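What Swiss-Prot annotates here:
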MUTAGEN   Asp89 to Ala  Abolishes interaction with CDK2
MUTAGEN   Met102 to Ala  Abolishes interaction with CDK2
MUTAGEN   Tyr106 to Ala  Abolishes interaction with CDK2
Amino acid sequence: MRHNQMYCETPPTVTIHVKSGSNRSHQTRKPISLKRPILKDSWEASENNAQNNKSKRPRGPCLIIQRQEMTAFFKLFDDDLIQDFLWMDCCCKIADKYLLAMTFVYFKRAKFTINEHTRINFFIALYLANTVEEDEEEAKYEIFPWALGKNWRKLFPNFLKLRDQLWDRIDYRAIVSRRCCEEVMAIAPTHYIWQRERSVHHSGAVRNYNRDEVHLPRGPSATPVDCSLCGKKGRYVRLGLSSSSSSSSDTGELMEKDSQELHSAFSVDTAGDPPHTYSQVANDHQSNKENETNFVKKNKSVEWFAESEE
């Protein structure tokens, strides 16, 4: 059985410790010795000092990933709306495996509780990841109608404020290394969200300005755009699709309720800076399905998260 805690190293930061002047004044100076040690002894001493310094050297900041946190993150993808959003992104330009791993890292850096693993927080973190990593600005705008519903044009300025609040909550540490993403994915490597590979021809900052204009965002009511590079029908495999279509009335009602909650969260006048407003936008309308998708049932790597604590 695997350990309950997994470690994922993040880019190290530099900490400078400065002693106060009062402490320096009371320090006794050691006499300077000019004796030259024997060469062999000095070589062994230098090796021992190097090993001691290496062992005493503080390690960089790390993420301690709890089992229940990863489980709560995976449960987000049981939501029909999020599944349909992934189905729409058939070329993995908005939510490939690295952007999804960054989303989880943001949840950790923000110290989200289990109750804060909500749909709206997922879209906010994913939008921030796209802002940091992607050079093509237009693609990420597709997140607006999925997260905010039909009134997204009125609500997206507030959505951007929530993104900035999340950025502040993670202490503006929005850069996530490739190694950190891969270590997060290595916890459950066969989960279907880590199979979302982006094709090479969709990588980089090279743009084709002669392409047919596609007005973005298109929203949940539209079908994925045919991609001549990925194939006319797009890549719909291994995305964890839901049985409901993206144009279902239930999905539309859920999005409308979420947009109303987001609007009401900003309509309240508060004195001072409200702590973590975006965490107050509760997602009470996620899917009521208790059964996981067939793919997750066959995914044995997730059993580690489903097992009870011994």
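All positions are counted from 1 along the displayed chain.
Every residue gets a Cβ built from N, Cα and C, even glycine.
Original residues fill every noted site, and no substitution is shown.
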(request) Report, in whole Å, the straight Cα-to-Cα distance of Tyr106 (mutagenesis position) from Asp89 (mutagenesis position). (result) 21
(message) Suppose we draw a 10 Å sphere around the Cβ of Met102 (mutagenesis position). How many other Cβ atoms does it contain, all chains included?
(response) 24
(request) Let me know how many other Cβ atoms fall within 10 Å of the Cβ of Asp89 (mutagenesis position). (result) 23
